[in-house]
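Colleague: My structure is below; once you've seen it, I'll send some questions.
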Amino acid sequence: MPMTLGYWNIRGLAHSIRLLLEYTDSSYEEKKYTMGDAPDYDRSQWLNEKFKLGLDFPNLPYLIDGTHKITQSNAILRYIARKHNLCGESEKEQIREDILENQFMDSRMQLAKLCYDPDFEKLKPEYLQALPEMLKLYSQFLGKQPWFLGDKITFVDFIAYDVLERNQVFEPSCLDAFPNLKDFISRFEGLEKISAYMKSSRFLPRPVFTKMAVWGNK
C-alpha cells in the first residue's frame, strides 16, 4: 500500500519531502490540492477534506502511511528518515541535526515572509543585504564535509538543499561567494535517484509559493 502525501500543487513545504521519498525509493502517491485564483483564493478542495482524514492536527502537508497519519513537514521528514537510517547517529551528529533543522526553517520562513509581503519590492533590498551573512554561516557549518553532518547524507541535507536552492532561484548569484555550498547543490542534484526525479514529469520545482505570494507564485 503506497503512502499518500497531501499538499498544494506547488513546491512549498513539500519539496524536501518529495525529494526524500524519491531518494529512498519509497512507494507513494500524491494528493495535490489546487488553490483558486485571486481575489478569493478558493481553498475548498482542501477544506472539504481537512477534517475527514483522521489527522490529529489537520494541515498541509500530511503523510498517511497505513495507520500512521502525520502532519508538520519536519515530522514527516524524520518519519521517512528513520525508516531508511538517514538520521544522525552520534550525540554530536544529532545536535548538529537539531540545530540545522531549526535554523534552516528560520531561513525558509524569512524568505517566505518577504515573498508574501505586499511591500515586497521595498523590503527585498534589506533581505538581499542580509543574505550573504546567513549563507556564510551555513558555509562555515558545512566546511569541507560533503554533507552537513559529515560523510553520510541525512534528512537535513534535503532541507538544506531546498532552502539554499530556492534562495539561488530568488537571487541566482547568491552562492557565488560560497563554493562549498555550490558544490553541495551540485552533489545533491547529482545523486542518481534525485537526478532521475528531476528529469521526470513528477518533478515540481515551481511555483515556489501559493498564488497569494507576491514573488514565486508562478
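For all residues, glycine too, the Cβ spot is worked out from N, Cα and C.
Pulled these from Swiss-Prot:
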- 2-88: domain 'GST N-terminal' (DOMAIN)
- TYR7, TRP8, ARG43, SER44, GLN45, TRP46, LYS50, ASN59, LEU60, GLN72, SER73: glutathione binding site (BINDING)
- 90-208: domain 'GST C-terminal' (DOMAIN)
- TYR116: substrate binding site (BINDING)
- THR210 to Cys, Phe, His, Ile, Lys, Leu, Arg, Tyr or Trp: Reduced enzyme activity (MUTAGEN)
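Looking at the shown structure, can you explain where the listed features end up?
Modeller: Sequence-distant neighbours of LYS50 (glutathione binding site) (same chain, 6+ apart, CB under 8 A from its CB) are PRO58.
Long-range Cβ contacts of TYR116 (substrate binding site) within its own chain (separation 6+, distance under 8 Å): PHE209, MET212, ALA213, VAL214.
Cβ environment of THR210 (mutagenesis position): TRP8, ILE10, GLY12, MET35, TYR41, ASN217 lie under 8 Å away, each six or more residues apart in the same chain.
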Colleague: Give me the count of other Cβ atoms within 10 A of the Cβ belonging to ARG43 (glutathione binding site).
Modeller: 16
